[in-house]
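To start, the structure under review is shown below, and the notes come after it.
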Amino acid sequence: SETAAEKFERQHMDSYSSSSSNSNYCNQMMKRREMTDGWCKPVNTFIHESLEDVQAVCSQKSVTCKNGQTNCHQSSTTMHITDCRETGSSKYPNCAYKASNLKKHIIIACEGNPYVPVHFDASV
């Protein structure tokens, strides 16, 4: 079955697409990455940077996660990301999203050995 690290990659990594995504991008990617199976995931962030650069965040600044855990890390540089948010008219199975292209610091949770990203916490 899928590991937490693999799930992070499926849900959040899109290294090779340009960061100039639109709502069409979100609608396709949310479906392609299986986040509209059984329900519409309300919000999801895709990161347009190399996996290596995102994994490196695990050794950058430690911050507290939203849930109070202490294994979150904030990227030292800003990263190109796309926020996909469900629109008001979205209704399963016709999930609909709007895209925001942003350049922000990401905050991710890391765990394991090797110490790798397992959860996207926030962007700041």
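Cβ coordinates are placed from backbone N, Cα and C, and glycine is handled just like the others.
What you see is the original sequence, not a version with the noted changes.
Swiss-Prot has this to say about the protein:
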BINDING   Lys7, Arg10, Lys41, Pro42, Val43, Asn44, Thr45, Lys66, Arg85  substrate binding site
ACT_SITE  His12  active site, proton acceptor
VARIANT   Lys103 to Gln  In 25% of the molecules
ACT_SITE  His119  active site, proton donor
Thr45 (substrate binding site) and His119 (active site, proton donor), distance between Cα atoms, whole Å: 11
Nearest of the recorded positions (Lys41, Val43, Thr45, Arg85, Lys103) to the residue listed as 'active site, proton acceptor' - Cα to Cα: Thr45
Neighbour tally for Lys103 (variant position), based on other Cβ positions within 10 Å of its Cβ: 12
Lowest local Cβ density among Lys7, His119, which the record lists as recorded positions, within 10 Å: Lys7
All-chain count of other Cβ atoms within 10 Å of Val43 (substrate binding site): 11
Other CB atoms, at most 10 A from the CB of Arg85 (substrate binding site): 16
Secondary structure at His119 (active site, proton donor), reduced by DSSP to three states: strand
All-chain count of other Cβ atoms within 10 Å of Thr45 (substrate binding site): 22
Intrachain C-beta neighbours of Lys41 (substrate binding site), sequence separation six or more, cut-off 8 angstroms: Met30, Met35, Glu86
Alpha-carbon spacing, Thr45 (substrate binding site) to Lys103 (variant position), which is rounded to whole Å: 12
